[in-house]
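Report on one structure; see the data block that follows.
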Amino acid sequence: MPHSSDSSDSSFSRSPPPGKQDSSDDVRKVQRREKNRIAAQKSRQRQTQKADTLHLESEDLEKQNAALRKEIKQLTEELKYFTSVLSSHEPLCSVLASGTPSPPEVVYSAHAFHQPHISSPRFQP
C-alpha cells in the first residue's frame, strides 16, 4: 500500500502541530515569568541591601557629627579660657606693654618664666 502524500509532507514540516505550538508557548511563558520573578527578587534584595548600607553609613556619620560637635564645644571653651587668661595677663606683662615689636623668640622666652595660667589642672595632658 502506498503512503499518502499527507503523511510524508508532515514529516518534513518545520512547524509543530497546532496543539504542540500552544504547549511550547505556554512553557516559554512560564519560563519567562520564572526568570522575571527571580530577577525581581534579586533586584529587591539589592535594594534592601543598599538601604541597609545607607542606614549604617548614616548612623556612623551621625556619631561622627556628634563627636565633632562635642570637640567644637570643648575647643570653644578652651578659647574662652585662654582669651580670659590673655586678657588678665596683658595689663601685667612688661613685654607686651613696651609697645616695641619683638621677635617671637624673645616674647616666648620672656614669658617662659611666668606661666601660672597654663599650669591650670584643667588643661593638663
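A Cβ is built for glycine as well, from the same backbone N, Cα and C atoms used for every other residue.
According to Swiss-Prot, the feature domain 'bZIP' maps to 26-89. The predicted model assigns the domain 'bZIP' (26-89) a mean pLDDT of 97.
In Swiss-Prot, a published mutagenesis experiment is listed as S43 to D, annotated Retains the ability to dimerize with JUNB and localization in the nucleus but abolishes DNA-binding. On its own chain, S43 (mutagenesis position) has no residue at least 6 apart in sequence with a Cβ closer than 8 Å to its own Cβ.
According to Swiss-Prot, the mutagenesis experiment S43 to A carries this note: Decreased phosphorylation; when associated with A-48.
Quoted from Swiss-Prot, the note attached to the mutagenesis of T48 to A states: Decreased phosphorylation; when associated with A-43. T48 (mutagenesis position): 10 other CB atoms within 10 A of its CB, across all protein chains.
For H55 (mutagenesis position), applying a Cβ distance below 8 Å and a minimum sequence separation of six or more within one chain yields no residues. What Swiss-Prot notes for the published mutagenesis of H55 to Q is this: Impairs interaction with IRF4 and the recruitment of IRF4 to AICE motifs, leading to defects in mediate differentiation of Th17 cells. Loss of function; when associated with A-56; D-63 and K-77.
Here Swiss-Prot describes L56 to A as a published mutagenesis experiment; the accompanying note says: Loss of function; when associated with Q-55; D-63 and K-77. Its Cβ taken as reference, L56 (mutagenesis position) is surrounded by 10 other Cβ atoms within 10 Å in the chains shown.
Its own atom aside, the Cβ of K63 (mutagenesis position) has 10 Cβ atoms within 10 angstroms in the protein chains shown. A mutagenesis experiment is reported in Swiss-Prot for this position, K63 to D, and the note states: Retains 50% of activity; when associated with 69-Q-T-70 and K-77. Loss of function; when associated with Q-55; A-56 and K-77.
When secondary structure is read from DSSP and collapsed to three states, E77 (mutagenesis position) falls in the helix class. Mutagenesis annotation in Swiss-Prot: E77 to K, described as Does not affect interaction with IRF4 and ability to mediate differentiation of Th17 cells. Retains 50% of activity; when associated with D63 and 69-Q-T-70. Loss of function; when associated with Q-55; A-56 and D-63; the structure shown retains the original residue.
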Could you give the Cα-Cα distance between L56 (mutagenesis position) and K63 (mutagenesis position), in whole Å?
11
What count of other C-beta atoms do you get within 10 angstroms of the C-beta of E77 (mutagenesis position), across all chains shown?
11
